[in-house]
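Chemist: Please read through the structure below; I'll follow up with questions.
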Amino acid sequence: MEVCNCIEPQWPADELLMKYQYISDFFIAIAYFSIPLELIYFVKKSAVFPYRWVLVQFGAFIVLCGATHLINLWTFTTHSRTVALVMTTAKVLTAVVSCATALMLVHIIPDLLSVKTRELFLKNKAAELDREMGLIRTQEETGRHVRMLTHEIRSTLDRHTILKTTLVELGRTLALEECALWMPTRTGLELQLSYTLRHQHPVEYTVPIQLPVINQVFGTSRAVKISPNSPVARLRPVSGKYMLGEVVAVRVPLLHLSNFQINDWPELSTKRYALMVLMLPSDSARQWHVHELELVEVVADQVAVALSHAAILEESMRARDLLMEQNVALDLARREAETAIRARNDFLAVMNHEMRTPMHAIIALSSLLQETELTPEQRLMVETILKSSNLLATLMNDVLDLSRLEDGSLQLELGTFNLHTLFREVLNLIKPIAVVKKLPITLNLAPDLPEFVVGDEKRLMQIILNIVGNAVKFSKQGSISVTALVTKSDTRAADFFVVPTGSHFYLRVKVKDSGAGINPQDIPKIFTKFAQTQSLATRSSGGSGLGLAISKRFVNLMEGNIWIESDGLGKGCTAIFDVKLGISERSNESKQSGIPKVPAIPRHSNFTGLKVLVMDENGVSRMVTKGLLVHLGCEVTTVSSNEECLRVVSHEHKVVFMDVCMPGVENYQIALRIHEKFTKQRHQRPLLVALSGNTDKSTKEKCMSFGLDGVLLKPVSLDNIRDVLSDLLEPRVLYEGM
């Protein structure tokens, strides 16, 4: 009998039960072996896993458990001791690994629980971030709507368009049932329904501004929910409505524009507001959200700014229209003034010509009478007539000069002259009158005063004569002193600053008298044309009141200044003026040529047999001019028209006197035709002299452009015509008196 080293099963075998256990252990073993493989796979795929050793222990535990189940398959039947030993070893290892894993889990489980806590924290954080993102999206959406509404509002500067656009865009953006704007009335005591969303022309009814709901809204800058039944919220019929929509109201500031007065705008002596009311659709559960209220508040502020801009634009356009109307009126006034000035100048020109013609006869005949044998009484009368005529001629020249000064047509005629000689000539002219009144006159010229200067000699002499003449006229006793010096800085004329250079200097002339003096309050009137103060003179003193007015304008034209100083009535006065003069750079020889009318050679004085042609449309003037020439020994032929002059003139005539004040320009063109007539015999062409009553510079320039040889200003005396003939026959071109 063979011996078997086997172990019998512990209980009798049941074939069916054994099969189920066998199959179960097999699948348990397969599961235990597959779980570690899956864990190893996922751990390798995971980039971060903090419990790798625990996983190794857990895997070993599972593998050993699977091994015990697999070995247990051989224990259901008779098996050898080796199988039992293997089974025991596997269970011991499984027990060790299981205990180690259990001990390790004591430390791992709290960490695993904290992971869950972190997960919950992260979920809460994520939910909070989602809420914040929703708020940001809401704010962004609100901002987008605000920008869109602002763009629509700012796209125009018309007040009515702004308000209507605001209501339309708010109604579209917020899906409103109604939106309205209440504007304060002019008195500010009521609110008037001015604009609504659904009605183009709302019924204009008002509510008192002292309503509690209005005070509540005006008391805060936030949008306020109000009752749908409040007076300002009754915008649409409520019949048939189950539930009215929620209503909010917000104030719209009307910005104070201190520099503008806007029509149809409330008086803004105190802070004023308009009221904007917004209603959600009725019969709906919709409510106002915070971001919608914020949108309404921002839009209200934007509307306030846009309204202020529109108001400024309206006032600017109104001011522009007013300015355009004023400009049109000013332009019309300017044209009328220019027309009046032209009419005045034309009138003065005509009157000048018409008055100079009889004066020409008076002065000419008086000068002829002076050449005859007269008794002392007759000579005195003739001299009186001549002086009165010359005074009248001077007055006419003053009026014409003033007219040209005022319209800016008068210009200075600059030239080099002897300044010292000019002062001496002025004294020579004034001394006869001063001697009669027993008034001594002294002339003081500063040592550094230049002798030869560049300026308008005639106008400077006229200024000095006017001022010195006034000193003589209004002084009954005492003395008169004339001082000339180079101007230095003077603080008394605060608005006039002297800036001399190497090419010019400022001449100061002081005329001091011991006459009647001037009341200080009358000094500002002195330089007013046609003005004579009672303290200064009476009408018996003579004069037109133009002398100082013209002198002031001449001084201004010479870039100077003039003023008068007086301590009061009976204390005399001092007239002071500064004028700008150029410093002459000419040589001594050329300077000597600037000395006025000092003949260097004997002048012609015998004109016997000189054939002269006189053309003048005025019979009296023609006769007087002929008489002067005949008295000088000339053989005179007279004509009354241009055609007759052109037909009569011949090479026998040495001089032709022609009146250029005749109507039209033919009187100038006749000079050109005379030049053409003598083209082949230029040396036989007669000298052409213009007789003119116009003292302006344009007459002289026109005469030069038409080829005339000289100009003689009416009225003409015997000495004038003698000097002209002498100068022409030397020969040299003369433009006398211009």
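In case you wondered, yes, glycine gets a Cβ from its N, Cα and C as well.
Here the original residues are kept at every noted site.
Marked as Cu cation binding site by Swiss-Prot: Cys65, His69. According to Swiss-Prot, the ADP binding site annotation covers Asn470, Ala471, Val472, Lys473, Asp513, Lys529, Ser544, Leu548. What Swiss-Prot lists as domain 'GAF' is 158-307. Marked as domain 'Histidine kinase' by Swiss-Prot on the basis of sequence analysis: 350-585. Annotation of the published mutagenesis Cys4 to Ser in Swiss-Prot: Prevents dimerization but not ethylene binding; the original residue is retained in the structure shown. For the published mutagenesis Glu38 to Ala, Swiss-Prot gives the following note: No effect on ethylene binding. According to Swiss-Prot, the mutagenesis experiment Ile62 to Phe carries the following note: In etr1-4; ethylene insensitivity. One mutagenesis experiment named in Swiss-Prot is His69 to Ala, and its note says No copper binding and ethylene insensitivity. For the mutagenesis result His79 to Ala, the note given in Swiss-Prot is No effect. Under the heading of mutagenesis, Swiss-Prot lists Ala102 to Thr and annotates it as follows: In etr1-2; ethylene insensitivity. The note that Swiss-Prot attaches to the published mutagenesis Met104 to Ala is: No effect on ethylene binding. Here Swiss-Prot describes His353 to Glu as a published mutagenesis experiment; the accompanying note says: Reduced affinity toward EIN2.
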Chemist: About how far apart, in whole Å, are the alpha carbons (Cα) of Ile62 (mutagenesis position) and Leu548 (ADP binding site)?
Modeler: 134
Chemist: Of Glu38, Cys65, His69, which is closest to Val472 (ADP binding site) if I measure between C-alpha atoms? They're all recorded positions.
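Modeler: Its closest listed neighbour, by Cα, is Glu38.
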Chemist: Cβ neighbours within 10 Å, counted over all protein chains: which one of the recorded positions Ile62, Ala102, Val472, Leu548 has the most?
Modeler: Leu548
Chemist: Of all the recorded positions given, namely Glu38, Cys65, His69, which is spatially nearest to Leu548 (ADP binding site) at the Cα level?
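Modeler: Sorting the recorded positions by distance from Leu548 (ADP binding site), the top entry is Glu38.
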Chemist: If you compare CA-to-CA distances from Met104 (mutagenesis position) to each of the recorded positions Glu38, His69, Asn470, which comes out shortest?
Modeler: Glu38
Chemist: Which is it, of Cys65, Met104, Ala471: the one of these recorded positions whose Cβ has the most other Cβ atoms within 10 Å?
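Modeler: Per the Cβ count within 10 Å, the most buried is Ala471.
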Chemist: If you count CB neighbours within 10 Å, which one among the recorded positions Glu38, Asp513 has the smallest count?
Modeler: Glu38
Chemist: Please report the distance from the Cα of Glu38 (mutagenesis position) to the Cα of Cys65 (Cu cation binding site), rounded to the nearest angstrom.
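Modeler: That comes out at 16 Å between the alpha carbons.
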Chemist: Please tell me which one of the recorded positions listed here (Cys65, His69, Ala102) sits closest to Ala471 (ADP binding site), measuring Cα to Cα?
Modeler: Ala102
Chemist: Taking just the CA atoms, what is the gap between Cys65 (Cu cation binding site) and Ala102 (mutagenesis position) in Å?
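Modeler: Cα to Cα, Cys65 (Cu cation binding site) and Ala102 (mutagenesis position) are separated by 14 Å.
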